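Chemist: Below: one structure in structure tokens.
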Amino acid sequence: MNGEAICSALPTIPYHKLADLRYLSRGASGTVSSARHADWRVQVAVKHLHIHTPLLDSERKDVLREAEILHKARFSYILPILGICNEPEFLGIVTEYMPNGSLNELLHRKTEYPDVAWPLRFRILHEIALGVNYLHNMTPPLLHHDLKTQNILLDNEFHVKIADFGLSKWRMMSLSQSRSSKSAPEGGTIIYMPPENYEPGQKSRASIKHDIYSYAVITWEVLSRKQPFEDVTNPLQIMYSVSQGHRPVINEESLPYDIPHRARMISLIESGWAQNPDERPSFLKCLIELEPVLRTFEEITFLEAVIQLKKTKLQSVSSAIHLCDKKKMELSLNIPVNHGPQEESCGSSQLHENSGSPETSRSLPAPQDNDFLSRKAQDCYFMKLHHCPGNHSWDSTISGSQRAAFCDHKTTPCSSAIINPLSTAGNSERLQPGIAQQWIQSKREDIVNQMTEACLNQSLDALLSRDLIMKEDYELVSTKPTRTSKVRQLLDTTDIQGEEFAKVIVQKLKDNKQMGLQPYPEILVVSRSPSLNLLQNKSM
């Protein structure tokens, strides 16, 4: 089958039909965004590769061939593929949009979902097994080999839709084009990978037994609502431990005695993650074990569980919106915020003392013209400013330990004594563009013409790693169809976000030896401190 036949067999969705592209997440298979199809008038999801260098025809055909296979895998618990967007600078798979996110979010966002009823947990496990069993029974069998809670999506009624199966070429292209310097697999994938797959030479033997191992780990995770190996930070430690026969702990703490059908489920887990692949059961046998478990629950209990989740999610969203509206009202009216004792732990007095220094003032970017910002971006921007300034890069005169002492992101917003971006306390105090910003503004068209795709992507990576760019701004840049439009959007964002943002871009231009832009300004790019990153990770 040639590339042209593959293209014609797949429904083609033009890029310009994908309106309102919004960044959702990024994984091994590419970046996922939501969009609204201009003709269908429905929300869709788009998984697209970042094409930093032109794909060879053979590479594009391989990716399209995989998409064609996925399009044929139509089943109740498989994520439906609606078509492909195949354009020179944009290659993406368009699927149905899943409003309830992933199983990973359901299990581990305990504030949003404080309780997930047992009937629903068992239904989810049953539907995962049904979906993978269907893939294994295709001709030829379609093996997932990247089954994890992040790839198990949930529709409006919390039914399972398995995603990212059969995307080995897609993942390969994404990793080869990746901007990250990390070569080791992400810990999230290692957790679900069987030990025989740690050695590349043995991958062919693993075959159909790979997915049942992953499923066993997922089952443990669903029943415990804990992250497997959550205390281990180094993926190599996990690999060594698993290769020695260790698995996530099965005891009363991880799997309490009140779990329905506990003994049967533990037996299924232990056989599924057996060290010897030949001792692991097929998904058919797994389903035979699960079916009597499902029959013990009345149909009404599944409906009640779903309704309860929807209620708690709605309450969580309503609370967040109420808080957001309250903050915006206080900002727009320039009203000081009366914080409780817990919120005062941010140390507003320290911040007030520092706010007088020109260095600190320069490091807190404020929009020069709100017309540059979309309404949603404005809201998020002001919310971000109104929180403790850990999301911004501070001047080098402020140490990481001082920044960490200023606030705990896990709990509280700071006092409004920090800044009010709408304050009218004198135009002379408005933040002026720094050296890097002024240089970028003076070289704008030269940068647009000369900044390479690789340099652009490295800049975005660096901004993400320093938490200097918001998701909304990232998506506005990354989803533009051409290199020049991406660069223009990035420079527009630089005008708004401030000096530290601009410094990163200047540094990346220098690193990529874009000599046509010389002379460069002398700048110092401040790296974020590990202590601050730790605080932020805990808050997410």
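Glycine residues also receive a Cβ, built from the backbone N, Cα and C atoms like all the rest.
For all the noted positions, this structure keeps the original residue and models no substitution.
Look at Swiss-Prot and you will find 18-294 tagged as domain 'Protein kinase', backed by sequence analysis. Here Swiss-Prot flags Leu24, Ser25, Arg26, Gly27, Ala28, Ser29, Gly30, Thr31, Val32, Lys47 as ATP binding site. Among the features that Swiss-Prot reports, active site, proton acceptor is placed at Asp146. Here Swiss-Prot flags 432-524 as domain 'CARD', drawing on sequence analysis. For Gln437 to Glu, Swiss-Prot lists a mutagenesis experiment annotated as follows: Decreased interaction with NGFR. Quoting Swiss-Prot on the mutagenesis of Thr452 to Lys: Impaired interaction with NOD2 and decreased homooligomerization and ability to transmit NOD2 signaling. For the mutagenesis of Asp461 to Arg, Swiss-Prot gives this note: Abolished activation of NF-kappa-B. The structure shown keeps the original residue. Swiss-Prot lists Asp467 to Arg among its mutagenesis entries, and the accompanying note reads: Decreased interaction with NGFR. Looking at Swiss-Prot, you'll find the mutagenesis Arg483 to Glu noted as follows: Abolishes interaction with NOD1. Quoted from Swiss-Prot, the note attached to the mutagenesis of Gln497 to Ala or Lys states: Increased activation of NF-kappa-B. In Swiss-Prot, a published mutagenesis experiment is listed as Lys503 to Arg, annotated Abolished ubiquitination by ZNRF4. Under its mutagenesis annotations, Swiss-Prot gives Lys513 to Glu the following note: Reduced formation of filaments and activation of NF-kappa-B.
Any idea what these are sitting next to in the structure?
Modeler: The Cβ of Gly30 (ATP binding site) has 25 other Cβ atoms within 10 Å, all protein chains considered.
Note on the domain 'CARD' (432-524): mean pLDDT across this stretch is 85.
Around Gln437 (mutagenesis position), the C-beta neighbours below 8 angstroms that are at least 6 residues distant in the chain are Thr494, Asp495, Gly498, Glu499, Ala502.
The Cβ neighbour count for Thr452 (mutagenesis position), using a 10 Å radius over every protein chain in view, is 15.
Every protein chain shown contributes to the tally, and the Cβ of Asp467 (mutagenesis position) ends up with 16 other Cβ atoms within 10 Å.
A sphere of 10 angstroms centred on the C-beta of Arg483 (mutagenesis position) encloses 16 other C-beta atoms.
For the recorded site, Gln497 (mutagenesis position), the DSSP three-state label reads helix.
Under the three-state DSSP scheme, Lys503 (mutagenesis position) falls in the helix class.
According to DSSP, Lys513 (mutagenesis position) sits in a coil region rather than a helix or strand. Sequence-distant contacts of Lys513 (mutagenesis position), defined by Cβ-Cβ distance under 8 angstroms and a gap of at least six in the same chain, do not exist.
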Chemist: Long-range same-chain neighbours of Arg26 (ATP binding site), Cβ under 8 Å, sequence gap at least 6?
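Modeler: Listed in sequence order, they are Val32.
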Chemist: How big is the gap, in Å, between the Cα of Leu24 (ATP binding site) and that of Asp461 (mutagenesis position), rounded to a whole number?
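Modeler: So the alpha carbons of Leu24 (ATP binding site) and Asp461 (mutagenesis position) sit roughly 16 Å from each other.
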Chemist: Quick one: DSSP breakdown of the domain 'CARD' (432-524) into helix, strand and coil?
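Modeler: For the domain 'CARD' (432-524), the helix, strand and coil counts are 67 helix, 0 strand, 26 coil.
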Chemist: Can you grab the distance from Gly30 (ATP binding site) over to Asp461 (mutagenesis position)? Cα atoms, rounded to a whole Å.
Modeler: 14
Chemist: Of all the recorded positions given, Asp146, Asp461, which residue's CB has the most CB neighbours within 10 A?
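Modeler: Answer returned by the neighbour count: Asp146.
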Chemist: Say you check the Cα of Asp146 (active site, proton acceptor) against those of the mutagenesis positions Thr452, Asp467, Arg483, Gln497, Lys503; which is nearest?
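Modeler: Closest by Cα: Asp467.
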